[in-house]
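The Mg(2+) 1 binding site feature in Swiss-Prot is assigned to D307, D311. Under the heading Mg(2+) 2 binding site, Swiss-Prot lists D307, D311, citing a curator's inference as support. Swiss-Prot lists D451, E455 with the feature Mg(2+) 3 binding site. D308 to A appears in Swiss-Prot as a mutagenesis experiment; the accompanying note says: Reduces affinity for substrate about 12-fold. In Swiss-Prot, a mutagenesis experiment is listed as D311 to A, annotated with the note Strongly reduced activity. According to Swiss-Prot, the mutagenesis experiment D451 to A carries the following note: No effect. Under its mutagenesis annotations, Swiss-Prot gives D452 to A the following note: No effect. Under mutagenesis, Swiss-Prot gives E455 to A with this note: Strongly reduced activity.
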Amino acid sequence: MASQVSQMPSSSPLSSNKDEMRPKADFQPSIWGDLFLNCPDKNIDAETEKRHQQLKEEVRKMIVAPMANSTQKLAFIDSVQRLGVSYHFTKEIEDELENIYHNNNDAENDLYTTSIRFRLLREHGYNVSCDVFNKFKDEQGNFKSSVTSDVRGLLELYQASYLRVHGEDILDEAISFTTHHLSLAVASLDHPLSEEVSHALKQSIRRGLPRVEARHYLSVYQDIESHNKALLEFAKIDFNMLQFLHRKELSEICRWWKDLDFQRKLPYARDRVVEGYFWISGVYFEPQYSLGRKMLTKVIAMASIVDDTYDSYATYEELIPYTNAIERWDIKCIDEIPEYMKPSYKALLDVYEEMVQLVAEHGRQYRVEYAKNAMIRLAQSYLVEAKWTLQNYKPSFEEFKANALPTCGYAMLAITSFVGMGDIVTPETFKWAASDPKIIQASTIICRFMDDVAEHKFKHRREDDCSAIECYMEEYGVTAQEAYDVFNKHVESAWKDLNQEFLKPTEMPTEVLNRSLNLARVMDVLYREGDGYTYVGKAAKGGITSLLIEPIAL
């Protein structure tokens, strides 16, 4: 990860004659202070909880009830999903979509219905052919000019295009076509359609974080004249109930973090535990994954500390015994590493030992071994980067990529995310994940290449660090912008791979695959305008505020 260099002040707790001139990343302190240390009072009373259950049953009945046509059914299911409450109705929605998949006359559908049907079915793994859009093209192979006046249809085609896989040229064309015409139309549209279009052009449904998108759509949906009052009320209550649960979890994590006292002991490291929780709540937000969220947040917090130790403070000579200690994973190794490394090493081992204790009741200790091995591989990759920096070595782009992909940490996070899941995860799941399957490769490429572009474009990297963009520019003799374009094409290709892996039959259950999808979504949200984790950009601030601070008025 990136850092900007300054000298370690002589007053630092880590300062000595040996390391007064150490490079240190000039990271901002946490912008949240102790805001999340204490959990707020419960914002839902017993009467509201009872109302929540009543509304839940009402919505369930509406999902399965016959409607006038498939367009109404699709639109209602879409609203349920976009409002963030579809996790309550997984089976009902799946049954309805399966029925729509097998019983539908595509020839009669307009652009809106064709597009929303395509998107929803693709989201649920149905391999709907993109040929359904051919009827909206003219004899010259261009989209008909008549569709440009159908703004809602264009908006749905735009959203559907983000579910494309390799070889679907018509959807590649649709992205450009709809983006152009929606951009022209947005200023003349009335609210709330204008807000829907404006937001979509910034963030597609497919690549947005479900909770962030739900929070935004709640404010839009209530202004749609035809909105369903029961669904809206249910979604608002459900949002606040989840927010309270998430605040409780974050409060517990913040107390753990404060007790570690890394702000004083390790002043070179980023204090981003709140942003880390936001990241992981993007991986899975549902109540049943509370344990997984807390464990994975602690892991990403420790991975961030380990990363900063390698990247922003330690000498290569210190990193060799530190890496050896991580490889051996034994508290006895603590005597072999420098004094300042001991707190982070002990905390790292403690986090994984706590994981063992938490999953032992269900005989799932084996899962933690896979998680440990993934962390060890991450540390080993960090050491390679540190060696390159020491030697001022400029690897070829392919050599750099082979090591840089593991250093983004996404394979480690994907594997570790499975530890806190239920019976849907088996030993075969971990064997599959450890084999570097295509979907984990895809999310890793999205992470690595978006990070590389953000670091270089926004100058978030130390001058002595090896840069993927610089490697590519030097090897191929291209400008920075040309390199960005190549990297962005790799990201788009990886998204197509990721979409392909969701089409039935899948290698693993959708709930397993969703972890990689959501990890990719976090990158799209946080890193499109720079490193939004390290430098806490607008997306992170806005997301944390709307999801964890501000409840919805009922």
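Our numbering is plain: 1 for the first residue shown, then up by one each step along the chain.
Glycine is treated like the rest: Cβ placed from N, Cα and C.
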Quiz item: Highest CB neighbour count within 10 A among the mutagenesis positions D308, D311, D452, E455?
Solution: D452
Quiz item: Which whole-number value in Å describes the distance between the Cα atoms of D451 (mutagenesis position) and D307 (Mg(2+) 1 binding site)?
Solution: 14
Quiz item: Can you tell me how far the Cα of D307 (Mg(2+) 1 binding site) sits from the Cα of D452 (mutagenesis position), in Å?
Solution: 15
Exercise. Could you tell me which three-state DSSP class D452 (mutagenesis position) falls into?
Key: helix
Self-check item: Rounded Cα separation (Å) that holds between D308 (mutagenesis position) and D452 (mutagenesis position)
Solution: 17
Quiz item: In angstrom units, rounded to an integer, how far apart are the Cα atoms of D452 (mutagenesis position) and D311 (mutagenesis position)?
Solution: 15
Quiz item: How many other Cβ atoms sit within 10 Å of the Cβ of D451 (mutagenesis position)?
Solution: 27
